Amino acid sequence: MEAKETHSISDHEVELQDAKPEEKSENGNFVFEKAFSSDEEKGSGYNTNETYSKMDNSLQHRGVSKIEAVRDSIYQNKRGMYLAYAFGIAILACSWASAIQSSTTYSYQVYATASFNRTSMISTLEIATAIISSVCKPILGKFSDITSRPMTYTLVLLFYVIGFIVVASSSTISAYVIGSVFISIGSSGLDYLNTLVVGDLTSLKWRGFMTALLSTPYIATVWFTGFIVQGIIDSNWRWGYGMFAIIMPAVMTPAVIILMYLERQANKDENIKKIINYQTEEKNKNKQSKWQKLWKAVLEVDLFGLILLGVGWSILLLPFSLTSYAKNGWKNPSMIAMMVVGGVILIAYSGYEMFIAPYPSCPRRVMNRTFITAVIIDFFYYLAGYLQSMYFTTYTWILYDWSYRDWTYFNNTMTIALCVFGVFAGAMHRVFHRYKYLQIIGLVIKIVGYGILIRPNFAATGKVDLAWSLILIGMGGSFSVVGSQVSCQASVPHQDLAIASSLLPLYTNIGGAIGAAIASPIFSNKVPKYLREYLPSSINDTQVYNFYSDSSLIREYPVGTEIRDGAIKAYSRSMFFLLVPAVSLSFIPLAAAFWQSNFYLGNQQNAVEGDQDHKKKGDKETTQEEKIII
């Protein structure tokens with residue numbers, strides 16, 4: 001499978017990846033017709049100064065070759081297709097369990113942190129989990145390339161189980177945070193692997209639809225997770241975490257077994273046997289000790305560089321959420337020192353990646369225009385999104401005397417919109433074979449959704465305003481996210497799919513962490529200030545601090561009382577300072593979207609390699625003898 005070289009861009013030539021594959025049957029193969037000549041189609045899908053050479057494409061890891069063998073084998077006969085459907089059902093079951101877990105445990109955060117008198121620590125938790133889990137994705141991606149996709153699923157399951165056990169048994173806020181980090185790695189790792197496998201096994205025209213389909217369980221789970229939350233909170237929030245230490249292994253094991261079986265069957269193919277024999281010969285020529293193999297694996301996943309990245313961003317951003325607890329706030333030397341050290345570490349990371357790292361976490365070959373634009377769009381999308389959503393559940397908790405169930409329903413409004421319109425966006429990709437303009441429309445809708453929440457000096461408090469804003473934000477967000485995901489995966493060859501699919505959420509989650517870091521000091525400074533201003537003078541400063549630390553105390557006063565109405569006004573005033581920057585920053589991804597490429601979404605696995613169509617029985621086989629497994 002040899003990569004095609006980049007053509008120069010002129011008035012009469014466009015790059016190969018923007019060519020439209022006409023579905024003409026010729027021994028089962030698809031033929032690329034003449035490329036479109038419009039300016040839109042002339043956009044460079046990848047860096048023209050850095051092509052994917054034959055040597056680059058041949059240096060392929062074992063895990064990539066294994067999943068390619070699976071992809072080829074499932075289209076050869078009905079049995080392979082049935083097994084593929086079974087695997088699809090299995091990962092959909094994983095998505096169901098993950099949807100229930102995230103829909104419920106997100107609501108438990110308020111109660112868990114309140115039990116430790118650390119409600120405002122939610123932002124610190126969000127920063128820590130966002131950065132660490134996102135930094136782990138490139139490691140998981142490289143691990144899946146070096147070993148296999150099933151092996152990585154097993155590793156993710158291990159993180160899941162450990163995290164749930166630690167959180168369920170936590171006696172301090174520190175233990176709760178550590179367990180939450182493990183859960184976040186497991187949850188984000190599962191989502192990442194599901195997305196990666198969908199990218200491995202589907203063509204571009206179905207990519208967005210199938211990826212969005214993995215999120216559809218949220219459409220159903222939202223209606224009964226409220227009952228689960230209500231029942232758990234009435235007894236003990238810890239069991240809400242602990243039960244998933246049993247559920248997740250039960251639902252993930254079938255998916256792992258089926259994928260392992262598919263790999264085993266695919267490895268019986270003669271071409272794969274030749275590759276394995278060649279790899280065995282290479283091993284015999286260059287024998288390495290276990291320590292040498294381990295060191296090579298550490299270098300290949302760029303473990304040192306990713307640790308620098310994660311530690312640097314964590315140390316830089318955590319002071320924003322810790323200043324309210326530090327003596328003298330920003331005047332505390334520790335806060336200043338953390339920011340300085342974090343900045344220095346990030347500079348060191350940049351230098352290490354550019355000049356020292358033998359296997360950079362972000363190789364230059366994937367830094368094409370399409371990928372960079374997708375990163376910019378999602379980076380600011382998440383940054384603005386975290387500004388709006390970080391304390392939005394707490395805000396709605398204060399506004400109305402909803403039951404736990406109804407409160408959970410409302411908090412999942414945006415989730416439902418994201419899932420429903422995500423499938424719609426994927427269907428539009430299948431019908432029109434393009435994604436750019438739908439993404440632009442989505443970003444405009446998202447801005448309108450933010451705007452509905454803003455009133456002069458206050459945030460909206462009406463139920464209709466809140467509901468419509470969440471629906472529009474979810475709708476617009478789904479159009480954008482699905483577009484970024486598809487364009488990112490389309491812009492690189494299959495051998496780089498794992499790294500590109502992990503780097504996009506890495507940088508966008510850093511954007512979310514920055515948004516959380518900005519939201520935390522705004523919330524921690526504004527809420528106590530406005531609580532003191534709008535609460536009756538009969539409430540002393542200690543009570544004000546207690547209301548701020550434990551928002552459930554405010555709920556003890558019915559809506560309409562002087563104390564409750566004063567608290568609502570204080571929270572509404574504070575949310576205004578989060579919503580204004582959120583809507584302002586949302587114009588940046590909108591501008592970037594106009595620079596996005598607009599690949600034709602056809603039968604190919606990606607848009608930069610020519611011979612990428614799924615092979616069916618009777619098709620001419622693609623030789624794999626030139627592939628070398630590292």
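Cβ atoms are placed via backbone N, Cα and C, with glycine included.
One mutagenesis experiment catalogued in Swiss-Prot, Tyr530 to Ala, is accompanied by this note: Decreases heme binding and cellular heme import but does not affect localization to the cell membrane; when associated with A-534; A-552 and A-557. In the three-state DSSP classification, Tyr530 (mutagenesis position) falls within a helix.
Quoted from Swiss-Prot, the note attached to the mutagenesis of Tyr534 to Ala states: Decreases heme binding and cellular heme import but does not affect localization to the cell membrane; when associated with A-530; A-552 and A-557. Counting only same-chain residues at least 6 apart in sequence, those with a Cβ under 8 Å from the Cβ of Tyr534 (mutagenesis position) are Gly566, Ala567, Lys569, Ala570, Arg573.
The annotation that Swiss-Prot gives for the mutagenesis experiment Ser552 to Ala reads: Decreases heme binding cellular heme import but does not affect localization to the cell membrane; when associated with A-530; A-534 and A-557. If you take the C-beta of Ser552 (mutagenesis position) and look for same-chain residues 6 or more apart in sequence within under 8 angstroms, you find Val110, Tyr111, Ala114.
Taking all protein chains in view, 16 other C-beta atoms sit within 10 angstroms of the C-beta of Tyr557 (mutagenesis position). For the mutagenesis experiment Tyr557 to Ala, the note given by Swiss-Prot reads: Decreases heme binding cellular heme import but does not affect localization to the cell membrane; when associated with A-530; A-534 and A-552.
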For Tyr530 (mutagenesis position), the number of neighbouring Cβ atoms whose distance to its own Cβ is within 10 Å equals 19
How far is it from Tyr530 (mutagenesis position) to Tyr557 (mutagenesis position), counting Cα to Cα, in Å? 18
